[in-house]
Amino acid sequence: MANTKDSYHIITMDTKESSIPSLPMKEIPGDYGVPFFGAIKDRYDFHYNQGADEFFRSRMKKYDSTVFRTNVPPGPFNARNSKVVVLVDAVSYPILFDNSQVDKENYFEGTFMSSPSFNGGYKVCGFLGTSDPKHTTLKGLFLSTLTRLHDKFIPIFTTSITSMFTSLEKELSEKGTSYFNPIGDNLSFEFLFRLFCEGKNPIDTSVGPNGPKIVDKWVFLQLAPLISLGLKFVPNFLEDLVLHTFPLPYILVKRDHQKLYNAFYNSMKDILDEAEKLGVKRDEACHNFVFLAGFNSYGGLKVFFPSLIKWIGTSGPSLHARLVKEIRTAVKEAGGVTLSAIDKMPLVKSVVYETLRMDPPVPFQTVKARKNIIITNHESSFLIKKDELIFGYQPLATKDSKVFKNAEEFNPDRFVGGGEKLLKYVYWSNGKEIDNPSVNDKQCPGKDLIVLMGRLLVVEFFMRYDTFEVEFGKLLLGSKVTFKSLTKATS
């Protein structure tokens, strides 16, 4: 190891450089099986024999390591390379965010890239590498736009959520239960459209009331290689052939996607004017904002909002009473729902972060090593060679029992007070929660907006209701949540 300093970059717990590994070197365990067939076998394990969580847990146990080699979906023929080094602990995971050592170009969704035809033929910002000048321009536009719109976040959210409560109460009254997911999807889409499209209601545009359904279809066709429908009447081999073997064509959503694009293009003049000043063509800028609003933000909220309601609902009346007291006291003192009032709600903030820890909206991160790297987990150091793919499975990394006490349990107080020091291990935004997105990284530009929306959802809920009951199940993406009862506020 005499020449290690010249050959490798050492990544420790805080991704700082060191001259020698602080932990003993260990060969990365695992294997890829027989060429081609090994990838197919692992794909079947992932989708049909084990499921995603057990797929990674079983290999972690088999190799007695949180760093190991395996194939990940989709494999042939959607992805050129299915061979990865998997990271499932909180210590090694941050290497995925160090863009000086890894490259995320083309790896937004996993080990594959959907066709640019889904985005007007453009390679949108999510797929660009940080060294690409266009990435700097586009992400800078995203960040400056969100900064400019900051004062509109709360008013637009308040406008959008009113119809959600009306729908929720009406359905509960008529049917005895209310399925939250489509109602939450409508809230998310309406808020994001109004935010970027100068306050316009999407119903009054070319998408009409079908915005969420159009985005769902558009996103599904791109993420199909990672999804299993779970239909009992469809043989596994047939579903695998259709969804996981070859890319699904854009033509299946072209007409609807054009409606979505037109609605944004005709409603965001100010943003497109600003893009032109930066040298970005109007249609390219529009496709990037459709991706930001539809794939990034709406797609994430589609998982996040039901999870948030699920965890709060199943925590019961005692947590609800504490949230009611904190929220209504702060709102009364501030004279309304304001940013300053929300900042005085540590329990609300902790509940939102704990939800993002338990159920990160984007479970997979993929990067390619730019050079030979030595990473560490809790026990050992490992060499990852240049051009190897590194794959993070976040739902295990953020439940690392050596970092979080009772890591598999939802603890609403986890990030209150001194617990805030653990926020550096919350990675849902493709970065540490304590970091802020910049033009030089791949962290979600809407990171703070998504957290604020979660906090606002909790605040608005408990301004109207004292408690509620839910039941939940699983969907293709995230949790299925159904309200069984709502108790309106008594004070």
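In case you wondered, yes, glycine gets a Cβ from its N, Cα and C as well.
Residues as originally present; substitutions not included.
Shown in sequence order, N296, G300, S429, N430, G431, P437, I450 are the residues of the chain, 6+ apart in sequence, with a C-beta less than 8 angstroms from the C-beta of C444 (heme b binding site). DSSP gives C444 (heme b binding site) a coil state; it is part of no helix or strand. As annotated by Swiss-Prot, heme b binding site applies to K104, H135, K139, K442, C444.
Around K302 ((13S)-hydroperoxy-(9Z,11E)-octadecadienoate binding site), the same-chain residues at least 6 positions away in sequence with a Cβ under 8 Å from its Cβ are N181, G184, D185, S188, D216, P361, L477, G478. The (13S)-hydroperoxy-(9Z,11E)-octadecadienoate binding site annotation in Swiss-Prot covers N296, K302 and rests on similarity to another entry.
DSSP assigns N296 ((13S)-hydroperoxy-(9Z,11E)-octadecadienoate binding site) to a helix in the three-state reduction. The (13S)-hydroperoxy-(9Z,11E,15Z)-octadecatrienoate binding site annotation in Swiss-Prot covers N296.
Around F295 (mutagenesis position), the same-chain residues six or more apart in sequence whose CB sits under 8 Å from its CB are G126, V215, W218, V219, Q222, listed in sequence order. Annotation of the published mutagenesis F295 to I in Swiss-Prot: Loss of AOS activity, but gain of a hydroperoxide lyase activity; the original residue is retained in the structure shown.
A mutagenesis experiment is reported in Swiss-Prot for this position, S297 to A, and the note states: Strongly decreased AOS activity, but gain of a hydroperoxide lyase activity. Under 8 Å, Cβ to Cβ, and six or more positions away along its own chain, S297 (mutagenesis position) finds S188, L192, G446, L449, I450.
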## Note on the structure
Once DSSP output is merged into helix, strand and coil, K104 (heme b binding site) belongs to coil
### Query
Three-state secondary structure of K139 (heme b binding site) from DSSP?
helix
### Message
Highest Cβ count within 10 Å among the binding-site residues K104, H135, K139, K442: which residue is it?
### Response
K442
### Query
Which whole number of Å gives the largest C-alpha distance between any two of K104, H135, K139, K442, C444, the residues noted as binding heme b?
15
